[in-house]
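As recorded in Swiss-Prot, the features of this protein are as follows:
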type    : residues      : note
DOMAIN  : 161-376       : domain 'Histidine kinase'
MUTAGEN : His164 to Gln : Inhibits activation of VanR by VanS
MUTAGEN : Thr168 to Lys : Reduces phosphatase activity, with phospho-VanR as substrate, significantly. No affect on autophosphorylation
MUTAGEN : Asn309 to Asp : May reduce stability or perhaps induce abnormal folding of protein
Amino acid sequence: MVIKLKNKKNDYSKLERKLYMYIVAIVVVAIVFVLYIRSMIRGKLGDWILSILENKYDLNHLDAMKLYQYSIRNNIDIFIYVAIVISILILCRVMLSKFAKYFDEINTGIDVLIQNEDKQIELSAEMDVMEQKLNTLKRTLEKREQDAKLAEQRKNDVVMYLAHDIKTPLTSIIGYLSLLDEAPDMPVDQKAKYVHITLDKAYRLEQLIDEFFEITRYNLQTITLTKTHIDLYYMLVQMTDEFYPQLSAHGKQAVIHAPEDLTVSGDPDKLARVFNNILKNAAAYSEDNSIIDITAGLSGDVVSIEFKNTGSIPKDKLAAIFEKFYRLDNARSSDTGGAGLGLAIAKEIIVQHGGQIYAESNDNYTTFRVELPAMPDLVDKRRS
């Protein structure tokens, strides 16, 4: 996966000003230093060189003067320029050693991140932009670590809950099968009743085992999409038909409000899983003898699908329902409780489709809304 980073301009003005002032100071100091030295040795340097030429090389005064004139005095500007350059290089080396402290500060800040120390990262005033970035990164890493620990704790709690819930139907299955085994001459009606109860408990046990596998698979696989042209209206109708027995048992009804030609591009299996999870929650937490409204349609350049049911979700829980291993039913009811992965996976699937999912709730109703990118031909068709 290729991540494109935005070329965001950062404010390094303080550092730039300091660097500029250092450069100006180096040039000025080098020039002043060379000119000062020149003024100090003016006249003295010539006499000293003439003395060496006359005494060490046995030159007469006139020859020594000519050699000094042609070799040194006529090239004095070059010597001055060379001296200035050398001075600048020396001062630059000193300046670089001063600037090295900024890298030391950054390294210290990175060490704080690596060692996860509980303290703020502090840099020089000129590095305030980098200081803010490092502290932001530190807070982000700390939050991710806390979220990971919280998710792991929830996962452990869910595993414990499911282990407890598995024991309940398993105990019932063993009990009823023992009765059937001990009383082969049991009346047919009673035997049929026990078999029916045992079968229901076995189905529940299968569901809980599937939840265990769901927990195992969640962090081991990446959601991949196989997109195709989907008849969204037909998918919603088929889904509500499948939920009819579960809904009718409590006097509930799912009503679809959507155009029959509504289509969308996506992975049919993954989207069906999303809608099934939402409807499953609506069926589990809505009031008896109520209607679950499913409204779908084109809104601008997105296809919107809403599930509205009676009942409310507290605000503190509403903000967390899309987190993995989060369960609304704190009592972990064996009939409605799950691993808390349904809505978390639903969100991942919708995000993979380039859409979004969110929930709203008031005192009377709860609404889950899914928005998916509309196909261009559908948008053009509705506009024409």
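We number each residue from 1, going along the chain as drawn.
Backbone N, Cα and C atoms are what each Cβ position is placed from, and that goes for glycine too.
What you see is the original sequence, not a version with the noted changes.
Of all Cβ atoms in the shown protein chains, 14 besides its own fall within 10 Å of the Cβ of Thr168 (mutagenesis position). Contacts of Asn309 (mutagenesis position) defined by a Cβ separation under 8 A and a same-chain sequence distance of 6+ are given as Ala282, Tyr285, Ser286, Ser290, Ile292, Asp293, Tyr365, Thr366, in order along the sequence.
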